[in-house]
Structures are given as C-alpha cells and as structure tokens.
Amino acid sequence: MSEGITDIEESQIQTNYDKVVYKFDDMELDENLLRGVFGYGFEEPSAIQQRAIMPIIEGHDVLAQAQSGTGKTGTFSIAALQRIDTSVKAPQALMLAPTRELALQIQKVVMALAFHMDIKVHACIGGTSFVEDAEGLRDAQIVVGTPGRVFDNIQRRRFRTDKIKMFILDEADEMLSSGFKEQIYQIFTLLPPTTQVVLLSATMPNDVLEVTTKFMRNPVRILVKKDELTLEGIKQFYVNVEEEEYKYECLTDLYDSISVTQAVIFCNTRRKVEELTTKLRNDKFTVSAIYSDLPQQERDTIMKEFRSGSSRILISTDLLARGIDVQQVSLVINYDLPANKENYIHRIGRGGRFGRKGVAINFVTNEDVGAMRELEKFYSTQIEELPSDIATLLN
C-alpha cells in the first residue's frame with residue numbers, strides 16, 4: 001500500500017519529488033524521439049514535463065495532478081515512447097482516456113511524436129469494428145483506448161497484455177466518476193504484476209486516491225498548478241493577409257501606421273525567426289531574435305537588451321511564450337498562429353499580465369481561418385478584424 005496517500009486532502013496532493021529538467025536535450029531521449037518532439041512544436045518542456053517525464057522514464061509509479069492545457073499528454077507520450085522496445089511487436093504501453101475523442105487526440109499526439117520511430121499506435125475505441133481492433137492490436141506497441149472497449153478486447157483475447165509494462169490513466173478523476181471504475185479495476189488485474197502505473201488527474205477525489213492506494217507502489221507525487229493566465233484586458237484582432245507571402249508587407253504597413261515602443265512577434269519556426277529578423281534589420285528596424293537553440297547566456301543578454309529598451313522588436317518562437325515576463329510590452333503579433341492551441345494564451349498573455357492592457361494582432365492566411373475559429377472556441381473569446389484606427393488602440 002502506498003504510504004501517506006490516504007491522508008492527502010481531496011483538493012490537492014503533496015509533491016514528494018523535486019527534480020526538474022529544464023530542457024528536452026538533457027533528458028537523454030532517443031535521437032529519433034527528440035526529432036519528433038521538436039518537429040511537433042515543443043521547444044522547452046512545460047512545468048509538468050520538466051518534472052514528470054524523467055520519473056516515468058525511470059520506471060517509477062507516478063501520480064501527477066495538473067489541469068488540461070499544461071502539457072500532460074506530451075508528458076506521458078514522450079515518456080512512454082522512450083520506454084518502448086521497438087524490436088518487440090506487441091502492446092507494451094496501455095493508455096486509457098474517458099472518451100473516444102480524447103483517446104483519438106492522444107493517439108494523434110503519440111503518432112506525431114513517434115514520426116521518426118518504428119512504433120505503431122492503435123486506438124481501441126467504440127465505433128470501430130472488432131476486426132480492425134484484432135488487426136491493430138496484433139503488432140501495436142502502444143494502445144490508446146476507452147476502458148469499456150479495452151476490457152472487451154482483453155476478455156475476447158484479442159488484446160494480449162503479457163508484454164504490457166506501462167499503464168497510463170489520463171483524466172482519471174473524470175474516468176472514475178463516469179462509471180468506469182469497475183472496468184478499470186478489472187483491467188488492472190489482467191496486467192502483469194510488475195506494470196508501472198502513471199495516473200494523471202486535475203482533481204484528487206476519493207475515487208482516485210483509492211486507485212492509487214490499491215495499485216501504485218510508492219508513487220512519485222507531482223502537483224503542478226496551472227498558470228493563472230487570462231485574456232481579460234487584451235484586445236485581440238486579426239488581419240487576413242490571404243497568403244503567406246503577404247505577411248511581411250502587412251507587418252511593415254502596420255509599423256508605418258502605428259507608433260509602438262516595443263512589441264513581441266511570434267513565429268512557429270527558428271528559420272522563420274531568422275528570415276524575419278534579417279528582413280527587418282535590412283529595413284532598419286532594431287530587432288532582437290530568440291529561440292531555444294541559443295545558449296542560455298546569449299538568451300539572457302538578448303532579454304536584458306530588450307527589457308532595457310535598446311531593441312524595439314523581439315522576435316521569438318514559443319520559447320518565450322512561457323515563463324519570461326516582459327511587462328512593458330503592449331503589442332504582441334502572432335506572425336504565425338501557434339501550432340498548439342495552449343500556446344496562444346501564453347503568447348498573448350505577455351502584454352496583459354500584471355493588470356496591464358495589451359493588444360494582440362494575429363496574421364491569418366486563408367488557410368488559417370479555421371484554426372483561428374478553433375482558438376475562439378477553445379478560449380470562449382472573440383478575435384475581431386483589425387480596425388483602421390489601430391493607432392488609437394495602442395496609445
């Protein structure tokens with residue numbers, strides 16, 4: 001039985017692990033996995049990734065409390081991919097989610113991260129035929145699914161569990177409150193006794209604590225509080241630039257019509273940051289550029305210069321979107337819409353923290369319109385078309 005688990009208050013667990021790894025490069029990940037991580041758009045690990053990836057890779061049972069939008073899926077997906085033996089063509093990691101939509105979303109993330117690896121991922125969910133399951137389960141190394149369908153397949157002997165070494169429960173609180181408790185318990189009993197258990201949950205009700213007591217061995221406990229970011233006080237606009245090639249012209253036109261002390265411009269790739277920096281410098285703008293490959297010392301110098309006002313424009317990848325406060329910035333420009341929806345609030349929150357007002361302008365191509373509508377839905381917000389009197393908004 002896991003020591004001390006039953007004494008934890010329902011609202012929050014106590015962290016008992018304090019190791020933090022700040023860079024993916026320092027996690028000793030498989031080279032092809034690392035390529036997938038950077039290719040997916042992750043640059044620097046989020047708070048939960050800095051704390052939970054390593055203990056999972058090391059084989060500890062892990063109980064992590066974190067809200068959605070903190071990088072949980074990336075956490076257990078990266079750790080699971082690192083632990084998979086690619087030479088074994090049988091299920092080695094089982095990931096459970098409360099809904100088929102979430103299971104499909106997880107499968108998509110795992111497959112993207114495993115793009116350069118020889119790993120097969122099967123989604124075991126309702127709405128597909130058992131024949132498809134039988135095919136997919138034969139040689140998939142990672143299975144993502146909903147409890148009912150997974151249990152059904154194990155019972156029908158389509159899903160061999162003898163090689164399973166990791167059992168991951170995402171959104172455990174939701175899963176247990178949705179009446180899956182019995183099935184989850186039954187699945188547990190059908191896995192090898194040495195299976196590592198990883199449980200992620202936003203809250204810690206008794207149902208979840210009971211599972212940890214029954215099935216986890218001295219788990220590493222990690223609590224990550226979500227950044228209290230809000231879009232309040234930030235005016236959000238978009239400019240339809242139609243095609244990618246018109247973005248630069250639009251940016252310089254914008255700068256001709258407004259007077260801004262400082263701005264942060266976000267691009268999705270290092271290459272784009274470098275290209276934009278060169279163009280703006282050629283047009284006599286004072287620009288700094290920052291991305292994750294830069295040595296820490298150089299990054300610190302660039303940030304210092306920007307804070308002191310000696311450069312007016314800071315161009316960055318999503319590295320800056322978390323954890324670096326630039327309080328004096330009143331304008332954020334998303335030259336590219338973020339690849340991950342969660343990064344939107346981290347990017348534009350720059351100008352709006354500490355009660356300061358801010359303006360965010362999104363450059364949107366015809367292809368981006370759908371993604372922008374998704375952002376509006378995700379954050380229950382509205383992004384208006386940029387008005388012609390933009391200058392008055394920034395003064």
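Yeah, the Cβs are placed from backbone N, Cα and C, and that goes for glycine too.
Note that this is a predicted model, so its numbers are computed, not measured.
Look at Gly71 (ATP binding site): DSSP puts it in coil. In sequence order, Pro45, Ser46, Ala47, Ile48, Gln49, Glu342 are the residues of the chain that are 6 or more apart from Gly71 (ATP binding site) and have a CB within less than 8 Å of its CB. Taken from Swiss-Prot, the feature ATP binding site applies to Ala66, Gln67, Ser68, Gly69, Thr70, Gly71, Lys72, Thr73.
Summarising model confidence by region, the domain 'Helicase ATP-binding' (53-222) averages a pLDDT of 91. Among the features that Swiss-Prot reports, domain 'Helicase ATP-binding' is placed at 53-222, with the record citing sequence analysis.
Residues or ranges marked as domain 'Helicase C-terminal' by Swiss-Prot on the basis of sequence analysis: 233-394.
Neighbour density for Phe24 (mutagenesis position): within 10 A of its CB lie 21 other CB atoms from the protein chains shown. One mutagenesis experiment named in Swiss-Prot is Phe24 to Ala, and its note says Lethal in vivo and reduces ATP binding and ATPase activity in vitro.
Listed in sequence order, Phe24, Gln49, Gly74 are the same-chain residues six or more apart from Phe42 (mutagenesis position) with CB atoms under 8 A from its CB. In Swiss-Prot, a published mutagenesis experiment is listed as Phe42 to Ala, annotated Slow growth in vivo and reduces ATP binding and ATPase activity in vitro.
Swiss-Prot gives this note for the published mutagenesis Ser46 to Ala: Reduces ATP binding and ATPase activity in vitro. Of all Cβ atoms in the shown protein chains, 23 besides its own fall within 10 Å of the Cβ of Ser46 (mutagenesis position).
Quoting Swiss-Prot on the mutagenesis of Ala66 to Asp: Slow growth. According to its DSSP assignment, Ala66 (mutagenesis position) is coil.
Within 10 Å of the Cβ of Ala66 (mutagenesis position) there are 23 other Cβ atoms, across all protein chains. In Swiss-Prot, a mutagenesis experiment is listed as Ala66 to Val, annotated with the note Lethal and dominant negative if overexpressed in vivo. Impairs ATP hydrolysis, RNA-helicase and translation activity in vitro.
Contacts of Lys72 (mutagenesis position) defined by a Cβ separation under 8 A and a same-chain sequence distance of 6+ are given as Ile48, Ala64, Ala66, Asp170, Leu200, in order along the sequence. In Swiss-Prot, the entry for mutagenesis Lys72 to Ala states: Lethal in vivo and reduces ATP binding and ATPase activity in vitro. The structure shown retains the original residue.
Of all Cβ atoms in the protein chains displayed, 26 besides its own lie within 10 Å of the Cβ of Ala79 (mutagenesis position). When secondary structure is read from DSSP and collapsed to three states, Ala79 (mutagenesis position) falls in the helix class. Under its mutagenesis annotations, Swiss-Prot gives Ala79 to Val the following note: In TIF1-1; no growth at 36 degrees Celsius.
Shown in sequence order, Arg100 are the residues of the chain, 6+ apart in sequence, with a C-beta less than 8 angstroms from the C-beta of Gly127 (mutagenesis position). While the structure shown retains the original residue, Swiss-Prot records the mutagenesis experiment Gly127 to Asp with this note: Slow growth.
Shown in sequence order, Leu94, Met95, Leu96, Ala97, Ala103, Ala123, Cys124, Ile125, Asn153 are the residues of the chain, 6+ apart in sequence, with a C-beta less than 8 angstroms from the C-beta of Gly145 (mutagenesis position). Under mutagenesis, Swiss-Prot gives Gly145 to Ser with this note: Slow growth.
Counted within 10 Å of its Cβ, the other Cβ atoms near Arg347 (mutagenesis position) come to 22, all protein chains included. One mutagenesis experiment named in Swiss-Prot is Arg347 to Glu, Gly, Ile, Ser or Thr, and its note says Lethal and dominant negative if overexpressed.
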Which of Gln67, Thr70, Thr73, the listed binding-site residues, has fewest other Cβ atoms within 10 Å | Gln67
Integer Cα-Cα distance in angstrom, Gln67 (ATP binding site) to Arg347 (mutagenesis position) | 19
Express the distance between the Cα positions of Thr73 (ATP binding site) and Ala79 (mutagenesis position) as a whole number of Å.
-> 10
Going by DSSP, give the three-state secondary structure for Arg347 (mutagenesis position).
-> helix
